[in-house]
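Remarks on the structure that follows.
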Amino acid sequence: MADITDKTAEQLENLNIQDDQKQAATGSESQSVENSSASLYVGDLEPSVSEAHLYDIFSPIGSVSSIRVCRDAITKTSLGYAYVNFNDHEAGRKAIEQLNYTPIKGRLCRIMWSQRDPSLRKKGSGNIFIKNLHPDIDNKALYDTFSVFGDILSSKIATDENGKSKGFGFVHFEEEGAAKEAIDALNGMLLNGQEIYVAPHLSRKERDSQLEETKAHYTNLYVKNINSETTDEQFQELFAKFGPIVSASLEKDADGKLKGFGFVNYEKHEDAVKAVEALNDSELNGEKLYVGRAQKKNERMHVLKKQYEAYRLEKMAKYQGVNLFVKNLDDSVDDEKLEEEFAPYGTITSAKVMRTENGKSKGFGFVCFSTPEEATKAITEKNQQIVAGKPLYVAIAQRKDVRRSQLAQQIQARNQMRYQQATAAAAAAAAGMPGQFMPPMFYGVMPPRGVPFNGPNPQQMNPMGGMPKNGMPPQFRNGPVYGVPPQGGFPRNANDNNQFYQQKQRQALGEQLYKKVSAKTSNEEAAGKITGMILDLPPQEVFPLLESDELFEQHYKEASAAYESFKKEQEQQTEQA
């Protein structure tokens, strides 16, 4: 990408590039060429793309009135999309034609008309669904294929967390007639050697209604648990007694052997119902048959998911408040020892120490009581109690998704605190407060260069920000080291003294943790966030992590998963905007 010239920078000063805290200019000018301005949504942007880069790209198309790259309110990092507003609709149309899916800093951008009215974005008319897409079909190929039928408001291939196509996508036309033409022309067409399915997009409510209609009038049956000795004649004869049959077939493999299931299609729904009622759980050649309504794969998956969710909720309710998580266990503690330690506090339904494939203790386990009261009593009595030379950590067990959600909230809270501290520090510096300025503490990350750990005398600041000359954090092999007091002097009273040593302890722990975390990831931002999350634990829980690689690995994985979950939520917010 060409560098921004002085002339471009000068032009940018005359633009109404809005403040990050304000909303982008509104408008849904795609609905009519009579509108005097046009607002475009520009998505899939590389994080470093700025308003200046976008101006350099879009200004040759026409007169740009404003540009805004949307950013996180706390971290100020790009959310991956922007709004570009032109002074006339024709310039916006040309920008879509000429720049849509062109690379910006190595990424293909996605441009569409900005739809500020939610009712226009969510309307069903003109929106179509495409499935069975070849993995090589990307957003540009999808757009190019369907744009010949009319103006497209948006198009998108659904992708997984790794950016790979899920095999389906959506195209939203401005006009409903264009959508109908596309369906008529492309449904069943071969695209990259695969026959695609194109149909109007249905909302979940409409799909559920359609499914209920199918259930109420089904004629096709699925039969399983069929004995391998069963013949086609036996199978058809068994079902023919309930009414006229359109077809009956037993599924076979390439060698002609039965797969153990088949299908029967009746002429009338009533006959199919009779067959299900009479033959389900009946025996044929010594095997108990299953006979039920035939379902499509996606419907079966939906049913299985609902069953699993019901089971999961039932299990959650059953163990709510009674299942305890116990960590920092000595390697000598086994299931029996764990149960013995907690037995005095109530009836234990299970006690388990988690182990590796080789049978080695992972240093944590679970104890399940019969009532919440017993579990609460055990937490009160056993948490921080020494067992086999180690202080136990005992708490109510939480699901992974709950822990990840909590850790993600901690990330957001920490980002907000850091932003507020930096803002307050800048304000204090601007006010010229002599001798009292303390640099903001950046917990969970290495301090920025030029900012020392301890309170400064500005003329004595270490330019390496509290780091030794070799640039590596100091090593502490035997726990935290309480160093020299800050340059502002010793603590004046007992309370200040306690706070001072707590700060030094946290600093020492953070330095050691950061070293272990940074050895696991090359992403500096992730290393800082993960270190901060682990450092939020009480010090007595952090110390064991420095000694036990297995305990550290467990906490690192949880914090890393929470960080990734947080990043995905940001990306989803970007897509929904």
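Glycine is treated like the rest: Cβ placed from N, Cα and C.
The following features are taken from Swiss-Prot:
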type    : residues  : note
MUTAGEN : L12 to A  : Impairs nuclear export; when associated with A-15
MUTAGEN : L15 to A  : Impairs nuclear export; when associated with A-12
DOMAIN  : 38-116    : domain 'RRM 1'
MUTAGEN : Y83 to V  : In PAB1-16; reduces affinity for oligo(A) about 100-fold, impairs poly(A)-dependent translation, but still interacts with eIF4G; when associated with V-170. In PAB1-15; fails to bind RNA; when associated with V-170; V-263 and V-366
MUTAGEN : V148 to A : In PAB1-148; greatly reduces poly(A)-dependent translation and moderately reduces stimulation of cap-dependent translation in vitro; when associated with N-151
MUTAGEN : D151 to N : In PAB1-148; greatly reduces poly(A)-dependent translation and moderately reduces stimulation of cap-dependent translation in vitro; when associated with A-148
MUTAGEN : K166 to Q : In PAB1-14; fails to bind poly(U), but not poly(A) RNA; when associated with A-79; Q-259 and Q-362
MUTAGEN : F170 to V : In PAB1-6; selectively reduces poly(A) RNA binding. In PAB1-16; reduces affinity for oligo(A) about 100-fold, impairs poly(A)-dependent translation, but still interacts with eIF4G; when associated with V-83. In PAB1-15; fails to bind RNA; when associated with V-83; V-263 and V-366
DOMAIN  : 219-296   : domain 'RRM 3'
MUTAGEN : K259 to Q : In PAB1-14; fails to bind poly(U), but not poly(A) RNA; when associated with A-79; Q-166 and Q-362
MUTAGEN : F263 to V : In PAB1-7. In PAB1-15; fails to bind RNA; when associated with V-83; V-170 and V-366
DOMAIN  : 322-399   : domain 'RRM 4'
DOMAIN  : 489-568   : domain 'PABC'
Residue pair F170 (mutagenesis position), D151 (mutagenesis position) - Cα distance, angstrom, rounded: 14
Within the domain 'RRM 3' (219-296), residues counted as helix, strand or coil by DSSP: 20 helix, 30 strand, 28 coil
Mutagenesis positions compared (Y83, F170, F263) - highest count of Cβ atoms within 10 Å: Y83
Residues that sit under 8 angstroms from K259 (mutagenesis position) by C-beta distance, when 6+ apart in the chain: L250, E251, K252, D253
Integer Cα-Cα distance in angstrom, Y83 (mutagenesis position) to V148 (mutagenesis position): 25
For the domain 'PABC' (489-568), the number of residues DSSP places in helix, strand and coil: 66 helix, 0 strand, 14 coil
Between K166 (mutagenesis position) and D151 (mutagenesis position): CA-CA distance (Å): 25
Rounded to the nearest Å - Cα separation of V148 (mutagenesis position) and K166 (mutagenesis position): 24
Rounded distance in angstrom between the Cα atoms of K166 (mutagenesis position) and F263 (mutagenesis position): 29
Structural state census, the domain 'RRM 1' (38-116) (DSSP three-state): 19 helix, 31 strand, 29 coil
